[in-house]
Amino acid sequence: MSNWDYLDEVDILPKLPPNFDELRESKKWQERKEALEALLKVLTDNERLSTKASYAELIGHLQMVLAKDANINCQALAAKCIGKFATGLRAKFSSFAGPLLPVIFEKMKEKKPMLREPLVDCSNEVGRTMQSLETGQEDILAALAKPNPQIKQQTALFVARQLDLVVPAKQPKGFIKAVVPVFGKLTGDADQDVREASLQGLGAVQRIIGDKNVKNLLGDASSDEGKMKKIGEYAEKSTASFAEEQAKNAPPVAPTSSTPSASAASGDPSGGTATAVVSSGAPVAEADPWDFLDAFDVLSKMPDGFDTNIESKKWQERKEALEGLLQLITANPKLDPKANYGALVERLQKVLEKDANINVAALAANCITGIANGLRTKFQPFAVSVTPIIFEKFKEKKPTLRDPLVACIDAVVATTNLEAVGEIVLAALGKPNPSIKTQTDLFLQRCFMKLNSQTMPKKTLKTLIPSLIKHSGDSDSEVREASYAAMGAMMRAIGEKPSLQLLADIASDNLKMSKIKEFHQKALDEAGPAEIAEMVKSIHKADAPPAAAPPKKTAPPKKQPEDEEVVEEEDEPLKPPPGDKKKKVPVKENEENEPPVVAPKAELLLSDNEDKKQRIKEEKQLKLVKWNFQAPTDEHISQLQTLLGNQAKVSLMSQLFHKDFKQHLAALDSLVRLADTSPRSLLSNSDLLLKWCTLRFFETNPAALIKVLELCKVIVELIRDTETPMSQEEVSAFVPYLLLKTGEAKDNMRTSVRDIVNVLSDVVGPLKMTPMLLDALKSKNARQRSECLLVIEYYITNAGISPLKSLSVEKTVAPFVGDKDVNVRNAAINVLVACFKFEGDQMWKAAGRMADKDKSLVEERIKRTGVKPGSGVVTSPPTGGPKILVPQQQGSVVRRPASRSRTREPEPEEVQSDTFTIRQDTMPPKTSSRYALRDDVFSSAMGRLDGTQVITPPQPVNGWSNNTFQMKRTNSSSSISSIDTSDQIQRSINNISSSLADVAQDAMFQVTYVLNQPEQRHLVDRRADLVFRASAAQLDLVIEEFNAGRDVSGTMDACTQMLFILMGGVETEHGLEPLNASPDTVKAIISSVLRCIIQIGNTESGYGMARSLNRLAMRLIYRVELSNLLCGLILAMTESLQMNTGITELVSKLSSKWCDELEKRRAQLRASDIVDSFNAFYVCALTELKMDISDSHILIVDNYLERVILQQGDVVLDAARRLSRPHMHLTSMINKILQMMRERKIDPIMPGTLEARMPQEDEAVVVRSGVQVSIDNILRDTSMAVKHIEQLNILIASSDRSWNEYMEYLKNNPMGELIKELVGECSRKKRIDFNLSHVVKSSMAVFKAMAATGPVQEEGRITPTDINRMDTMIVGTPLSRGDATITRARGNMIRPKRTTLSRDQMANIRHTLDRVKNH
């Protein structure tokens, strides 16, 4: 209900200016405008208008101004005033809508937005007041037939917007039938806007009646696949608009559908066509195509000589007459109900009854079927006379006649009901002919399959059951099988217990009952989940007592398979027929014939897949109904049954949606056990299971509720322990209904809810929980209000008020200080006191106006507790927010240096000196971080310089004890924590390029873990450029390792997984945000990926890896910003031609995808950077390599240049002119294409910018070789120097590259001599003796100081990086005139780059070096 309903009606006529009439009739347009502005102001200030006042004259004058006034300003104001009248009067305005629509449509020819936009708004509001679009059908069709394209376009858009408000159950069939062919014609209009508008209108129609009906109405136009695809897209948009409108206007409790007139009379804000917005949200089937067909009078088109031929003695002539009639009926499925078909039906049934030829009789049956289908309920008067004849003819066994008779009896009875023909059916069941009995039983089976316990005619059923029971003992096997099928279908329709009561005579016959239950199960399988849900719901409605509470009705179970039927029989045994008491169903025999009620195997109960993400995505896109209700609706339950039925086993589904709460308990026990046996299946379906739990919250059985809360606790604890993220949709679908249970009277139930809320607080954090807690304060239940306030107080006390400041907690809680309930009052006061502790007097301002009594209560509590303003201390930071969590690990985590190998055995240590360690089995390892990179080594390495402890790491430990479910997460000691998160991520990204496979893989797993955390992935996204560069370096190393014959599958899998997740992106309103990657980075990653594909993909073992890399390259095209992407691709092609890497063809193929992306994204391009890349390519290819101008690569690049020019226009030429030495081919191509564009009058699609890419700080990717790692280990860990030296010797002996690197180190590094002596000493004695400990300390200090300061960097050059771009960096117009100035951005580019250290870091270095000198 909107605010309009609470406003008072206002008569605006007395509020108009005294000279209003004079001004509105003035000849000066300024005065007329002044009058209209005054009227508009009054209408704006008074949104609800009096329905007793007469506004006809005023609205008529506005209509005249809109139609005749020559001034566009006056017309626009008149349109706005009419819209305000429509909004203010709503349903009472409908009488004015008819005359106004033609005027509005006629004025739509105006293109100026000043008038067009008010007209659009006016038409929307006027249309909402109409009871149905059919009332304005003629005006709409006339407007669509106008020659002016603007009128046609705006009218079609108006129709589309109005149809977006219509629910399928209230579809204006006549209007749709008339307008769809017109829209179909307009889809071929010469004007593109008219075509798009008509397609949008057809999309709105398709949402209502379905695509099949739209195709039928469009006829030949539906063969255009492109148009139908667009219509489908607009249909999806219409669905979203309808859902949005429905959510906006739906009242708290969805009422049943009402007629448009009733809605309009009640002042519904949406008017006639929008009445669907407040109707029930039950799923609506696709519209019946029959409703949109033209009625056909078959009697006036009867074949020539029909009357004569039908009476002919020759069966061929009778057959020919009936074939002509059948062809006519088949071609026109909908018959005119006004015609009199009595004589024709009588003649056909006579032929069916008397004709001796089965071909003629079969044709007569088909004709009767066609007439019944064409007339539908209008055929009902003939059903009683035709039905006995059909049953009698069932004695014919031949399919030629039998099959048409089956279709005929179904069609005839569909026009009436089973009760009307009950006596006829009963008579047919008593016939001695077995074929008649068989077909009659099968007919009943088909009837029962369409009925439920509500629609089943019970009296008729009771009269039919004895005959069916009798048939179950018939000597003919087909009769017996047919009767079992009928009784199985009956059991499906009315439920098992009522069926067993009706079948008491054969209840003790296990053979018969097993056959019936077999057909019962087949009937359930044929019906499908949706039909079963409706069926069982009707069963429970029929069984429910008259005074049943509404919540009981809104949670119907699903179905009743055989595995629960034994339980039902044991709980409520049926009374056997008299004389059969001793033949009660034996328990043992049941256990042999039927499966006992035992929980299925845990691993089969729920599927383990990734459908959860898709469900959440569809719910965001409104493709699924939002889980938001005051009481569960049929649509919500049906949707949950469908979704859960796709994941759960049938036996579990039957227990979850059973009527008996004992079955719920059995299902809950099975699900709780899954937490131990198959936790991943619970996590994969946690959203659905928690929704099912919310349905149980609306029930009152204490035992079931306790068990449900136990399952909820198990699920949320599993989510917390495995650090599985919970989406906002998942939380909002569960928590509000969980909080309802905080108001329960039983303390144990409230305690369970508190535990669950505490766990959820750890998972999602107070910021997400608090809005739902505040909303729960609206409850009338005092316990619920007090419990929610206690949780809010806990949040504020522990996390402070700052994270919750935006939620206005104080203002929401303040009114509860005056609550009637003492517990609520105390809890509210405590919340405000907690706020005062953090905010001080600002709390009073945030709380707003409070009653003096309430304020004094809070002040008294503050004084009594002695709380000082601003004394609050955050005891624990809010959990669930943007941080990086570490999964719990088994065993201790140990410190190890950045380059230590993982392959070393675990050797606990005991500290003996500052440098040396002695192994001892009794000392446990200690914990610390692992990596120490140069970027931030001063924050950690210098602090540990005084007491260096080198500890050998153990083997990696699994972080999850269960083999069936493992988190894809590294368990190393360097797992990223919430402390120094940014630095840790930076270290991990740098380690991606490590030459040690285990270090690189570990870093990739850590980055992947962060990317999987929605709250933290932005920390990696903004470093995407560095991740790509590090990955490119690692892929180059992978190629070398692969060529050397080593296994690279682990590294490759980790790398591709990380990059795929990185490029999956974050979902935004407009799709995926482009990743920040510079052209050089794009070139590097593209080149590395393609080289891997070529070198690895040619081998059998690398085929799978190459496929992953191929998809990775395609994903990269979709995610990178277009200018950087094109520049990177051109640079990669240039480099490939220069170095002959063999990837040129692949780069060309990838580049073609850039054109497709340009069409999709329509983004601006940076012409300066792009032209620079093209120029470099042409210089390389044409000047340096002297390639032919007709070479395929040259032509491909020419094509891309043409696309850029068509997109950007003259900006490309300006960019080329700024080049100091543009290549001749480049300028020639640009001039040629621009000349062509001028000749053909082609405008640029999206003129771009000349700005070059802003220079960014270069983040170097540190790649430490294996030689460097080994040498660092020797200097860090002198106690294990011998082992490290052995590793170094093995490494330098393995390849010439390692040997050369080692020699280079000895030559250039200050520590080279020391390393050389240590290696030589170890080679001679196999051990190293350190006599002077202070020398060792000095060496270690020097090594750490060198590691801290990093390598010496060369002085940055003072000239720009690219001399060809000098004129774009130095601003002066031209350079010869006046002094040139250097912009700030360009100044940064040419400024020398020097290493800088903070004062603290320099002080630490000086202090350390001084201490070393003193030794």
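Every residue, even glycine, has its Cβ placed from backbone N, Cα and C.
Although substitutions are noted, the structure shown does not include any of them.
Keep in mind that what you see is a predicted model, and the values were worked out from it rather than measured.
Quoted from Swiss-Prot for the published mutagenesis G203 to E: In or628; decrease in abundance at centromeres. Counting every protein chain shown, the Cβ of G203 (mutagenesis position) has 24 other Cβ atoms within 10 Å.
Taken residue by residue with DSSP, G488 (mutagenesis position) is part of a helix. The note that Swiss-Prot attaches to the published mutagenesis G488 to E is: In or593; decrease in abundance at centromeres.
Of all the Cβ atoms in the protein chains shown, 18 others lie within 10 Å of the Cβ of I862 (mutagenesis position). Among the sequence features in Swiss-Prot, the mutagenesis site I862 to K is noted as follows: In or635; reduction in tac-1 binding.
Long-range Cβ contacts of E1317 (mutagenesis position) within its own chain (separation 6+, distance under 8 Å) are none. Annotation of the mutagenesis experiment E1317 to K in Swiss-Prot: In or643; decrease in abundance at centromeres and in the cytoplasm and reduction in tac-1 binding.
Counted within 10 Å of its Cβ, the other Cβ atoms near G488 (mutagenesis position) come to 24, all protein chains included. A gap of 43 Å separates the Cα atoms of G203 (mutagenesis position) and G488 (mutagenesis position). Distance noted between the C-alpha atoms of G488 (mutagenesis position) and I862 (mutagenesis position) is 72 Å.
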